[in-house]
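The next block holds one structure in the form of structure tokens; read it before the comments.
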Amino acid sequence: MMSQTLTLCCLALVACVYGNTVSTNDTACPTFCPSIYKPVCGTDGQNFKEFASTCNLLSHNCRRERNSVQAYAATDAAWCSSEFVENLHEKLGNFKLEVKECFKPCSMIYQPVCITNGKYRAELANSCLLENFNCALQVSGAQPAELFRLLREEKC
């Protein structure tokens, strides 16, 4: 009698654990995600979307895969949290870019880079200009958290 009760309890536990996921191919698909907000940014190659958690991203992907739509992959959070601006210099208040101590000759080769400071996202013609830009920002009094970093070595 005790072994039957133990077996029944084990089966109930297994059913409870696996009852929250559905499998499509090799991917476990959660049907229930805890209400814990730990945002994750995802991309399907064209669009960026913020999900409440990794679990929500996986669940969303399972529904997309069933419809043969490209799944979202987790990516840098700055893609979802930053505003894309065309003219970064103007957006930041037209600070002085021509600072003697910041001048570093850059090639005229167009190799666009996408940069961000977490708040704004923009494109520069090449990565050398990013160094000059950040130097000029520092001279104008910008805090380290306001400086820009490379998001990817291509257009945004």
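Keep in mind that glycine also has a Cβ here, set from the backbone N, Cα and C atoms.
The domain 'Kazal-like 1' annotation in Swiss-Prot covers 23-81, and the record cites sequence analysis as its basis. Note: the domain 'Kazal-like 1' (23-81) comprises 17 helix, 17 strand, 25 coil (DSSP; helix = H, G, I, strand = E, B).
Residues annotated as domain 'Kazal-like 2' in Swiss-Prot, with sequence analysis given as evidence: 96-156. Averaged across the domain 'Kazal-like 2' (96-156), pLDDT for the predicted model comes to 91.
The annotation that Swiss-Prot gives for the naturally occurring variant Met2 to Ile reads: In strain: Nv2001_f0516, Nv2001_f0517, Nv2001_f0565, Nv2001_f0567, Nv2001_f0622, Nv2001_f0652, Nv2001_f0665, Nv2001_f0668, Nv2001_f0684, Nv2001_f0688, Nv2001_f0763, Nv2001_f0828, Nv2001_f0811, NVIII-2, NVIII-5 and NVIII-m15.
Looking at Swiss-Prot, you'll find the natural variant Thr5 to Ser noted as follows: In strain: NVIII-1.
Natural variation at this site is recorded by Swiss-Prot as Ala12 to Gly, annotated: In strain: Nv2001_f0779 and Nv2001_f0555.
Summarising the environment of Lys104 (variant position), the number of other Cβ atoms within 10 Å of its Cβ, over all protein chains shown, is 10. The secondary structure of Lys104 (variant position), as reduced to three states from DSSP, is coil rather than helix or strand. Record note (Swiss-Prot), natural variant Lys104 to Met: In strain: NVIII-m11. The unchanged residue is displayed.
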